[in-house]
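*Asks:* Quick one: the structure is below, questions incoming.
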Amino acid sequence: MRKKNVLLIVVDQWRADFVPHVLRADGKIDFLKTPNLDRLCREGVTFRNHVTTCVPCGPARASLLTGLYLMNHRAVQNTVPLDQRHLNLGKALRGVGYDPALIGYTTTVPDPRTTSPNDPRFRVLGDLMDGFHPVGAFEPNMEGYFGWVAQNGFDLPEHRPDIWLPEGEDAVAGATDRPSRIPKEFSDSTFFTERALTYLKGRDGKPFFLHLGYYRPHPPFVASAPYHAMYRPEDMPAPIRAANPDIEAAQHPLMKFYVDSIRRGSFFQGAEGSGATLDEAELRQMRATYCGLITEVDDCLGRVFSYLDETGQWDDTLIIFTSDHGEQLGDHHLLGKIGYNDPSFRIPLVIKDAGENARAGAIESGFTESIDVMPTILDWLGGKIPHACDGLSLLPFLSEGRPQDWRTELHYEYDFRDVYYSEPQSFLGLGMNDCSLCVIQDERYKYVHFAALPPLFFDLRHDPNEFTNLADDPAYAALVRDYAQKALSWRLKHADRTLTHYRSGPEGLSERSH
């Protein structure tokens, strides 16, 4: 029997429209070079309509690794615990005989009922999800990475994140064309790659599952040489945004909060000022740096792919490439992953099956969601997909194409209650449990339903960039009602069903599949 390996690559904050394979297929300007991702696209299937079902990092990774919508796993924001009862991918893989290795992070806060309130994991943004075997952790506080840098003889600054200040500078106003202080040999992308190669060499050809995480192109937006100068700002696509931040802010109260509150310091180490006031030249420079960080990750992936080639494991390995969420990059005068706009939620997904790929090079337009990754991996390994899982296996797409009964809409959610570094709830004067939205989006329309704020409705055919809210337009009233009904039906259909397939009866306990 052929051995089965799984390499799950999870990058951070890489948005879907920065995938050259798709750009070329659409006849768009190829402004980014990713030869190793290109290879994966040529040998696998690229999913062009793929979304994370929630943002930011902690909730997104909870959905990716449990196969559950936000409304079911309820780790609704960074800093919010994940209930221990949920079966995650790591635990499920142990059930099929794998010791799932993890490089990177999952930004998971533990269930407080399972440990002491004094547990140090409650003093950080997140830690590692139970079930995985860490072989190159980035959390908590990036200590493993900083220790590796110091061990290699690099003098760390007193404030360790200042390694991401530009070379020769103690502060930066915003986007910069200067290289990072840290050379590429000691970058975090190199750190993760070295950990991956060490792990794979230690396996010595035995079957493996490896979650290979990368921190980039997540901010701070500064790249090591030569990646800092690899792309010209003038070659970058311009941000898609209204003429000024006030126009964007007028669309919705939640949009106003983010336009008014996003700070440059969250994206450029040591910077001050409003993120919404970056001009086009600064945003193009930021995008050039973002592309440099992407190409650095791609070069690192090339080292991992070469090792799999050299050891004869490439054709034995299912490789999945995806991101936790996207990045606004100045679109709508926003930075980060927030709210309801497409750039925050649309992410890459590429799957290369082991051996021959019947649809090699295909670009699939079916609607897929981050919750589909966990059941796909379990299905490929012959494991049982948990009944509670909201996602669906994508294996049919690799051989035959889109199933006839596949979903016809995309679904994603966002919870904007206060956390220690952002307070939209207080700004909006809402209760904690009123701070949620869900999105139903198909090829034509996008509906955003809020628990306690006005809805949004966009006609994507005529307004693909979501500038005009039609929710209050009488001509669209019937459609708005229809999509509100779709949202309600979706939530009813996907209510927690962990035990709903079991039945008791005269013959004892039975289990139904449908």
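Using the three backbone atoms N, Cα and C, a Cβ is placed for every residue, glycine included.
Grabbed the feature section from Swiss-Prot, which reads as follows:
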BINDING   ASP12, CYS57, ASP324, HIS325  Mn(2+) binding site
MUTAGEN   GLN13 to Ala  Kcat increases 1.6-fold and affinity reduces 14-fold with phosphonate monoester as substrate. kcat increases 1.9-fold and affinity reduces 21.7-fold with phosphate diester as substrate
MUTAGEN   CYS57 to Ala  Kcat reduces 1818-fold and affinity increases 1.1-fold with phosphonate monoester as substrate. kcat reduces 2021-fold and affinity reduces 1.3-fold with phosphate diester as substrate
MUTAGEN   CYS57 to Ser  Kcat reduces 4.8-fold and affinity reduces 1.3-fold with phosphonate monoester as substrate. kcat reduces 5.9-fold and affinity increases 1.4-fold with phosphate diester as substrate
ACT_SITE  CYS57  active site, nucleophile
MUTAGEN   ASN78 to Ala  Kcat reduces 10.7-fold and affinity reduces 1.3-fold with phosphonate monoester as substrate. kcat reduces 8.6-fold and affinity reduces 19.6-fold with phosphate diester as substrate
MUTAGEN   TYR105 to Ala  Kcat reduces 5.9-fold and affinity reduces 9.3-fold with phosphonate monoester as substrate. kcat reduces over 55.9-fold and affinity reduces over 30.4-fold with phosphate diester as substrate
MUTAGEN   THR107 to Ala  Kcat reduces 6.7-fold and affinity increases 9.7-fold with phosphonate monoester as substrate. kcat reduces 16.7-fold and affinity reduces 2.1-fold with phosphate diester as substrate
MUTAGEN   HIS218 to Ala  Kcat reduces 16.0-fold and affinity reduces 5-fold with phosphonate monoester as substrate. kcat reduces 31.7-fold and affinity reduces 24.8-fold with phosphate diester as substrate
MUTAGEN   LYS337 to Ala  Kcat reduces 1.3-fold and affinity reduces 4.7-fold with phosphonate monoester as substrate. kcat reduces 3.3-fold and affinity reduces 31.7-fold with phosphate diester as substrate
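Looking at the shown structure, what environment does each listed feature sit in?
*Replies:* Same-chain residues at least 6 positions away in sequence with a Cβ under 8 Å from that of ASP324 (Mn(2+) binding site) are, in sequence order, VAL10, VAL11, ASP12, GLN13, THR52, CYS57, ALA60, ARG61, LEU64, ILE347.
Cβ neighbours within 10 Å of GLN13 (mutagenesis position), excluding its own Cβ and spanning all shown chains: 26. Under the three-state DSSP scheme, GLN13 (mutagenesis position) falls in the coil class.
Within 10 Å of the C-beta atom of CYS57 (mutagenesis position) sit 22 other C-beta atoms, taking all shown protein chains into account.
Under DSSP, CYS57 (mutagenesis position) is assigned to a helix (H, G or I) in the three-state scheme.
The number of other Cβ atoms within 10 Å of the Cβ belonging to ASN78 (mutagenesis position), over all protein chains shown, comes to 19.
A C-beta separation below 8 Å, combined with a sequence spacing of at least six in one chain, links TYR105 (mutagenesis position) to GLY126, LEU128, ALA137, PHE138, GLU139, GLY213, TYR215.
Residue environment of THR107 (mutagenesis position) contains 26 other Cβ atoms, counted within 10 Å of its Cβ in all protein chains.
Around HIS218 (mutagenesis position), the same-chain residues at least 6 positions away in sequence with a Cβ under 8 Å from its Cβ are ASP12, GLN13.
Packing around LYS337 (mutagenesis position) is summarised by its Cβ count: 27 other Cβ atoms lie within 10 angstroms of its Cβ, all protein chains included.
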*Asks:* Using Cα-Cα distances with a 10 Å cut-off, which of the recorded positions ASN78, HIS325, LYS337 are near THR107 (mutagenesis position)?
*Replies:* ASN78
*Asks:* With a radius of 8 angstroms around the mean position of the C-beta atoms of ASP12, CYS57, ASP324, HIS325, what other residues of the same chain does the Mn(2+) site pick up?
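*Replies:* Here the non-site neighbours turn out to be VAL10, GLN13, THR52, VAL55, PRO56, ALA60, ARG61, THR107, HIS218, SER323, LYS337.
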*Asks:* Rank the binding-site residues ASP12, HIS325 by the number of other Cβ atoms within 10 Å of each Cβ, and give the residue at the low end.
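*Replies:* Per-residue Cβ counts within 10 Å for the binding-site residues ASP12, HIS325 bottom out at ASP12.
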